[in-house]
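The active site annotation in Swiss-Prot covers Asp170 and is backed by sequence analysis. The ATP binding site annotation in Swiss-Prot covers Gly503, Glu504, Thr505, Ala506, Thr507, Gly508, Lys509, Ser510 and rests on sequence analysis. Marked as domain 'SF3 helicase' by Swiss-Prot: 477-639. Looking at Swiss-Prot, you'll find the mutagenesis Asp170 to Ala noted as follows: Loss of primase activity. For the mutagenesis of Gly503 to Ala, Swiss-Prot gives this note: Loss of NTPase activity, no effect on primase activity. The structure shown keeps the original residue. Annotation of the mutagenesis experiment Lys509 to Ala in Swiss-Prot: About 30% loss of ATP binding, and more than 90% loss of ATPase activity. According to Swiss-Prot, the mutagenesis experiment Glu557 to Gln carries the following note: More than 90% loss of ATPase activity. In Swiss-Prot, the entry for mutagenesis Asn605 to Asp states: More than 90% loss of ATPase activity. The structure shown retains the original residue. Annotation of the published mutagenesis Arg619 to Ala in Swiss-Prot: More than 90% loss of ATPase activity; when associated with A-620; the original residue is retained in the structure shown. For the mutagenesis of Arg620 to Ala, Swiss-Prot gives this note: More than 90% loss of ATPase activity; when associated with A-619. The structure shown keeps the original residue.
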Amino acid sequence: MDAAIRGNDVIFVLKTIGVPSACRQNEDPRFVEAFKCDELERYIENNPECTLFESLRDEEAYSIVRIFMDVDLDACLDEIDYLTAIQDFIIEVSNCVARFAFTECGAIHENVIKSMRSNFSLTKSTNRDKTSFHIIFLDTYTTMDTLIAMKRTLLELSRSSENPLTRSIDTAVYRRKTTLRVVGTRKNPNCDTIHVMQPPHDNIEDYLFTYVDMNNNSYYFSLQQRLEDLVPDKLWEPGFISFEDAIKRVSKIFINSIINFNDLDENNFTTVPLVIDYVTPCALCKKRSHKHPHQLSLENGAIRIYKTGNPHSCKVKIVPLDGNKLFNIAQRILDTNSVLLTERGDHIVWINNSWKFNSEEPLITKLILSIRHQLPKEYSSELLCPRKRKTVEANIRDMLVDSVETDTYPDKLPFKNGVLDLVDGMFYSGDDAKKYTCTVSTGFKFDDTKFVEDSPEMEELMNIINDIQPLTDENKKNRELYEKTLSSCLCGATKGCLTFFFGETATGKSTTKRLLKSAIGDLFVETGQTILTDVLDKGPNPFIANMHLKRSVFCSELPDFACSGSKKIRSDNIKKLTEPCVIGRPCFSNKINNRNHATIIIDTNYKPVFDRIDNALMRRIAVVRFRTHFSQPSGREAAENNDAYDKVKLLDEGLDGKIQNNRYRFAFLYLLVKWYRKYHVPIMKLYPTPEEIPDFAFYLKIGTLLVSSSVKHIPLMTDLSKKGYILYDNVVTLPLTTFQQKISKYFNSRLFGHDIESFINRHKKFANVSDEYLQYIFIEDISSP
């Protein structure tokens, strides 16, 4: 700092309130005078009834001042209350000033607090009916511009504080050409109350805010930008209502006419004082008139009407300009791509690092609150009102027109805290995961510290898996299908076949189910047998509706199909359950289309029986056999003599509890990912095993025996006629009786009689009432000479 401004001992004073600007500028000795401190003190002694008001001589040339405050409380505090209040007052205002100085001036927070709390002077009013004083912080210097900029901060402190002294700070003194009554002088000649000095400060310079005497203990700060630079080039923002409408609202508030109304425009309305024609009392405070004019300011998206001079002498009025503010808030939230509309008409919300449905709980409202602090200050305060939040939420819903396709990342596994790439093992979180729009997840957080191969849990898990599906040459094909099926549960795409887990009781099917449920969490759903045995239509079907976007569906405990009255598995249902879209809606909902990403596993102790068998069905069925029995010690001997089991193991009574406590969650998940990369990269492959279904034996074999007749077989008719074939309607046909004779050479009628009859009924045709035929040719009849 320049040495010229480190000191000022010439005190410029006004001799009365309301000195005309011209007299002040010309330094008319009738109204103004300049003193050295000792001269000022003698002048007051010689003129005890004088009225002196300290002010800066020329703010443009020199505006260094001490931080000062004027406190005026219309109540008298007793000594104890006063001491407590003044102590809290010093702490509050020093903290407030230090925060402002740090934020706006780049000052050192601790240094400001230290300089303010270590050295200050207090005056005391001789008026016994009130508590009034001036406080001068002797070693804390700033500029008048800085004090003016600090006015709002101190005003907010004054309004929010519970301290009566803090609430009584007069912020009106922070203005251009401000004045402060000199200690020991009167406010006017008729007023006999004055402010007196208090120990330990007995020098008049300690009570003057324009006196400057900087030393090593002093601290100075000022605005990093001038007030003029802080004013934006254009005050009126596009989101506001029109300026004309806003000024009309201001005019209606005053009731009395504004004489210079037509002089106001978008660029000057904050600097031009309002000239009011007080025909009637002030509409704000009901006083007959005001000496100082009202003025307008623009704050937080609203016009603020306040009175210059002492602002507490009239009410402050706010005129909101938020014609489209709530709409703008909704638009800003939409711009973050944190709320989307799915193709099913659902709203999904990006919150806490994952996409979630806005269904059971109001997640859009939670999102609005969570990003409130990321919005500009003028918007964030609006969201504290529940009614306005609801309006913003409604705006967001109305503005979302274009739907987005979700869950199109089959090789990504979503968690509560991010997304796991199944191919390369990368885990994406935060904004990196946001681009993978997945509406369902495992429901738990991914923990990379547990997602490792070498762990005690992995060792225990491998022993469990190897017991359920042994790694033997005889079981190699079965084990491979077991691994393929379970790892396909990670994939978010439609699977081409259903898998039956077939085996006697206590062979590890339910253990596998619980391990899978633990590993993929909410992506697993268990359903009933009705999805296999009942007609699937567009009616209410919560079992089908719950399959939407799930990656594994487990259907347990099929009935014993040998029992009378039990329903067979519907072939049509199997076909529908391998389609990308499954029809079925929840109760009280019209959403009937469910995206089918599930690996459907059917846990059964009985061989499956179908109502109808064809090639389409056989291409959609795979079977994993379970032949290791887990037995109690008492039943082990009987189990070892049962041909249904290859091995018998002792049952681990504590295993179920460990699985329920998710001990093997990340170990099994690691294993599933490993199998996924082994079998399903780059293409997911899940093949049927129709040869494992006894009921398919006839259809698998007959497909190797017969071909449909066609025109290319007509030239062979000479040889075929000798073998019982006839030509009917230009098609080679085989009479029914002849077909039955030929087919009996390949199939035992006692074992396959029902299948033969079913095949005939499905394919036979009628020449007339009594003659029946089939349009099939035995392969051996056209291949043999």
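Using the three backbone atoms N, Cα and C, a Cβ is placed for every residue, glycine included.
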Using DSSP with the three-state reduction, classify Ser510 (ATP binding site) as helix, strand or coil. helix
Thr505 (ATP binding site) to Asp170 (mutagenesis position) - Cα separation in whole Å: 86
CB contacts for Gly503 (mutagenesis position) [other CB atoms within 10 A, all chains]: 22
Sparsest-packed of the listed binding-site residues (Thr505, Ser510) - C-beta count within 10 angstroms: Thr505
Closest of Asp170, Glu557, Asn605, Arg619, Arg620 to Gly508 (ATP binding site), Cα positions, mutagenesis positions only: Asn605
So which one is it: of the recorded positions Asp170, Glu504, Glu557, which has the fewest other Cβ atoms within 10 Å? Glu557
Out of the mutagenesis positions Lys509, Arg620, the residue with the smallest number of other Cβ atoms within 10 Å is Arg620
Would you kindly give the Cα-Cα distance separating Arg620 (mutagenesis position) and Ser510 (ATP binding site), rounded to the nearest Å? 23
Taking all protein chains shown into account, the Cβ-based neighbour count within 10 Å for Thr507 (ATP binding site) is 25
Arg619 (mutagenesis position) CB neighbourhood, other CB atoms within 10 A: 15
Gly503 (mutagenesis position) falls, by DSSP collapsed to helix, strand or coil, into strand
The domain 'SF3 helicase' (477-639): mean pLDDT? 90
